Amino acid sequence: MAAITISSSLHASASPRVVRPHVSRNTPVITLYSRFTPSFSFPSLSFTLRDTAPSRRRSFFIASAVKSLTETELLPITEADSIPSASGVYAVYDKSDELQFVGISRNIAASVSAHLKSVPELCGSVKVGIVEEPDKAVLTQAWKLWIEEHIKVTGKVPPGNKSGNNTFVKQTPRKKSDIRLTPGRHVELTVPLEELIDRLVKESKVVAFIKGSRSAPQCGFSQRVVGILESQGVDYETVDVLDDEYNHGLRETLKNYSNWPTFPQIFVKGELVGGCDILTSMYENGELANILN
């Protein structure tokens, strides 16, 4: 989840491309995203949408219709009915009425409720600005106006919007990389491929030899295997048997090693469990959970 770089003037450049934010030492970095769905994804504030000038002015006027942060009523979060399930900008205050975070959401009530469950000590009240036409440009402008106002008054960014503060921000977990058994097909191995396979399955709790990667399986059986292992919350390794660059010769070598003719193949604690059908059966009857624990 990317951060948003904002200079002291909070000026956005007119480029439609998503660019990697450049952060100088003196440039505050603040975060727009809510931890909880439904929120919008804005990779950076160093861009605007490809609008005409009238369109940009229209977005500004719509966003400006939202009351200023100071003028907006502070609502107790405990009174759930008072928080609308609408799109817009919202500001979370702690029990001492100190601003903690400014975010945007398609459902403000749901986002605030989720914040309350996650960090109740930081959620005492909330200010809400409903945006009638919640496209990205309008919501960004409304959020920007509230942030600008707070910085102008206090000289600082709300804690939850600072770079590195993930209290209110959902972090997308990085998927584990797939194992590459060799440095490349044109590199001569000093250890036989079968020995590399043997080391891997014996030194890892769970290894799945699949078609494709864990993030993009190339067959339904491999996708099913990844889904089952993910559901178990187990740490597991994946090896792409279709990767002829870094796993060249793996398919035939693995068939000989395991004496199993098809893929995917799943090993648990050094022993072959079988393929997708067997793993699915073990998952459904509870046996898989037992051998993984």
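Note that Cβ sites are derived from N, Cα and C of the backbone, with glycine treated the same way.
What Swiss-Prot records for this protein:
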MUTAGEN   Y90 to F  Strongly reduced nuclease activity
MUTAGEN   S111 to A  Strongly reduced nuclease activity
MUTAGEN   H115 to F  Strongly reduced nuclease activity
MUTAGEN   N161 to L  Slightly reduced nuclease activity
DOMAIN    194-293  domain 'Glutaredoxin'
BINDING   K211, R251, F263, C276, D277  glutathione binding site
MUTAGEN   C219 to S  Decreased interactions with BOLA proteins and loss of interaction with SUFE1
BINDING   C219  [2Fe-2S] cluster binding site
Practice item. Could you list the residues of the same chain, at least six apart in sequence, whose Cβ is under 8 A from the Cβ of R251 (glutathione binding site)? Key: V241, F263
Check your understanding: On a count of neighbouring CB atoms within 10 A, which of the recorded positions C219, C276 is highest?
Key -> C276
Review point. Which numbers of helix, strand and coil residues does DSSP report for the domain 'Glutaredoxin' (194-293)?
Key: 48 helix, 19 strand, 33 coil
Practice item. Take the Cβ of F263 (glutathione binding site) and count every other Cβ within 10 Å, whichever protein chain it belongs to. Key: 21
Point to revise | Mean per-residue pLDDT computed across the domain 'Glutaredoxin' (194-293) | key: 95
Practice item. Run through the Cβ atoms and count how many others sit within 10 Å of the one on Y90 (mutagenesis position). Key: 27
Study note, to complete from the structure: With C219 (mutagenesis position) as reference and a Cα-Cα limit of 10 Å, the qualifying binding-site residues from K211, C276, D277 are K211
Review point. Max Cα distance spanning K211, R251, F263, C276, D277 (glutathione binders), Å?
Key: 19
Check your understanding: Which one of these recorded positions has the most other Cβ atoms within 10 Å of its own Cβ: H115, K211?
Key -> H115
Exercise for review: Using C-alpha positions only, work out which of the recorded positions Y90, N161, D277 is nearest to H115 (mutagenesis position).
Suggested key: Y90
Point to revise | Close mutagenesis positions near K211 (glutathione binding site), where close means Cα within 10 Å, chosen from Y90, S111, N161 | key: none
Practice item. Enter the number of other CB atoms within 10 angstroms of the CB of S111 (mutagenesis position). Key: 25
